[in-house]
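Chemist: Shown below is the structure under consideration.
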Amino acid sequence: MLKRLQVKNFRCLEDIDLPLGPLTAIVGPNGAGKTTILRAIDLVLGDVWPSLRSFRIPQDFINFDTTRAIEITVHFDPPYTQGSFNITAFRLTCKGEDADFHVDLEPLDEGGNVPRYPSGNPLRVGTDMRNHARVLFLDHRRNLAQHLPSIRGSILGRLLQPVRREFKLQDNFKQVYEQAMDLLRTEQVKQIEKTIAETAKQMLGFLGKDAMKSMEIGFGFADPANPFNSLRLQYRESDLTLPGDELGLGIQSAIVVGIFEAFRQLGEKIGTVIIEEPEMYLHPQAQRYFYRLLCEMADKDQCQIIYSTHSPIFADVNRFEALRLVRKDRDDRVVVSYVREEDKSALDNVRNRFKLGGRFDTARNEVLFAKRALLVEGYGDRVAALQLFNQLEVDPDAECIAVVDCGGKAGIELIVGVCKALDIPFVVVHDEDVWPIDERADEETRRKQEQENKAEQEKNQRIQACAGAERVFVVQPSLEAALGIGRNASDKPYRIAEILKTVDVGQPPDALRPFVEAIRQVTRPMEE
């Protein structure tokens, strides 16, 4: 598994150092450097051996400055052992002057040094050594040709390795061509084919059941003399058969998801897979399916998944340990923010207190793509915020402000922790939810009210402690009460919106002033 990436002077990456986990989601705005990070890993460990032809000179040098050497170091674990040497990283450099450039790929030991033999000669990176940490890179094009068995290191190539051994036992292939195709379709081939076809059809289900009935996805062999290197996925509809790589990118993407599902079901280990924008060409339901599939494969140690994304489905605040937020600072340098090891335990405790239902709302993940965030307690509060933005003549989308329904106060704690770890500026507004005790009630009811008030006070204190008092605005006792809406009223969001339309935001009622001030603050420039 890859553990760490260091990049210097490659394209827009002047100097970054980021940890890599079993599942790593690289998020950030367009042009921040997400794809460059993936390309850096692919240069060192991808399908093509790195050489001078791997680089564009001077375009791949930062600011086109060829005097600053490109250096990409990828660390991995477990180490590769060769004799007495333990190799834990590879370093790729491209440097030179006066048009005399050269590229070096060097192995590094635990101390970050190139090991040397007793003779003084340095250890060199060989094919076996590089294959120890090799990665499979899937770019945004989703071309099925990337996955065919003829492509070195492809997913289907790895899936079919045991099938090749099984097929070698069939010694009459050359004698009877008519029987050859049946012989090629061993039980494992059939199982792989079935899984890919069923998953792809599931991904394409939005076309309708009638369309699915006339569609088949399966294997075809382009060259019977070299069956498994020429195996390809075919798409059959009515009497028409087409190679999979001739189809639209949406169908090809669905078939790619099917290939991953086949790997998951067979329990095979892939190594490290790098995916550029896994959401590409998939509708939302298919995106959620693919995301769960990737998470399960990473959780079960079938493979390491590293991907870039613009989708709130694939950027999940509940998996905060996987997030790497890439942005440019005021000096136009790329910086990467992530949850540090020392903060993970506290955030994990908050996550465990989070309401289960709130964990499945991908809308709150939009906070990861915002320049600033207004964190509110629930859906009604979000409706109120959007209505007040409108009355203040501020477009939150145009200002890249996320209005986030956190799903309760525990959710606010979680999102605040993630925002702080990733340096996302934020403001919080929530209800106090501390109500006067009804002295006319019986003792048991009063005791229950006191316990509820105490619990809310503790929640409020935790929010203020984690967010900072200057970022927290509290409506007393609640937004509904401030607007004259009963605690048990029905259709609260609609009532909130209708009443707020009549509010003068220039001179709001005192009870509503904290909410308006929170919105005013989040619209101002804020320090990260």
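One is the number of the first residue shown, and numbering goes on along the chain from there.
Every residue, even glycine, has its Cβ placed from backbone N, Cα and C.
This is the original sequence, none of the listed changes applied.
As annotated in Swiss-Prot:
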type: ACT_SITE; residues: Arg487; note: active site, stabilizes transition state or protonates leaving group
type: BINDING; residues: Gly31, Ala32, Gly33, Lys34, Thr35; note: ATP binding site
type: BINDING; residues: Glu377, Asp431, Asp433; note: divalent metal cation 1 binding site
type: BINDING; residues: Asp381, Ser478, Glu480; note: divalent metal cation 2 binding site
type: MUTAGEN; residues: His140 to Gln; note: 2.4-fold decrease in ATPase
type: MUTAGEN; residues: His310 to Ala; note: Loss of ATPase
type: MUTAGEN; residues: Asp433 to Ala; note: No change in exonuclease or nicking activity. Loss of exonuclease but not nicking; when associated with A-377 and A-431. Loss of exonuclease and nicking; when associated with A-431; A-478 and A-480
type: MUTAGEN; residues: Arg487 to Ala; note: Reduced exonuclease, reduced nicking activity
Chemist: Which is it, of Glu377, Asp381, Asp431, Asp433, Glu480: the one of these recorded positions whose Cβ has the most other Cβ atoms within 10 Å?
Modeler: Asp381
Chemist: Which of the recorded positions listed here (His140, His310, Asp431, Ser478) have a Cα atom within 10 Å of the Cα of Gly33 (ATP binding site)?
Modeler: none
Chemist: Residues near the ATP site, Gly31, Ala32, Gly33, Lys34, Thr35 excluded, by Cβ within 8 Å of the Cβ center?
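Modeler: Other same-chain residues with Cβ inside the cutoff are Cys12, Gly28, Pro29, Asn30, Thr36, Ile37, Ser308, Val326, Val334.
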Chemist: Check the DSSP secondary structure of Asp431 (divalent metal cation 1 binding site), expressed as helix, strand or coil.
Modeler: strand
Chemist: Please report the distance from the Cα of His140 (mutagenesis position) to the Cα of Lys34 (ATP binding site), rounded to the nearest angstrom.
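Modeler: About 12 Å separate the Cα atoms of these two residues.
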Chemist: Taking just the CA atoms, what is the gap between Asp431 (divalent metal cation 1 binding site) and Glu480 (divalent metal cation 2 binding site) in Å?
Modeler: 9
Chemist: Around the Cβ of Arg487 (mutagenesis position), how many other Cβ atoms lie within 10 Å? Please give the count over every shown protein chain.
Modeler: 11
Chemist: Using only C-alpha positions, which one of Gly31, Ala32, Thr35, Glu377, Asp433 is spatially nearest Ser478 (divalent metal cation 2 binding site)? These are the recorded positions in the record.
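Modeler: Result for Ser478 (divalent metal cation 2 binding site): the nearest of the recorded positions is Asp433.
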Chemist: Determine, for the divalent metal cation 2 site, the additional residues of the same chain whose CB lies within 8 Å of the mean position of the CB atoms of Asp381, Ser478, Glu480; present them in sequence order.
Modeler: Glu377, Gly378, Gly380, Ala384, Asp431, Val475, Leu479, Ala481, Ala482, Leu483, Ile485, Lys492, Ile496
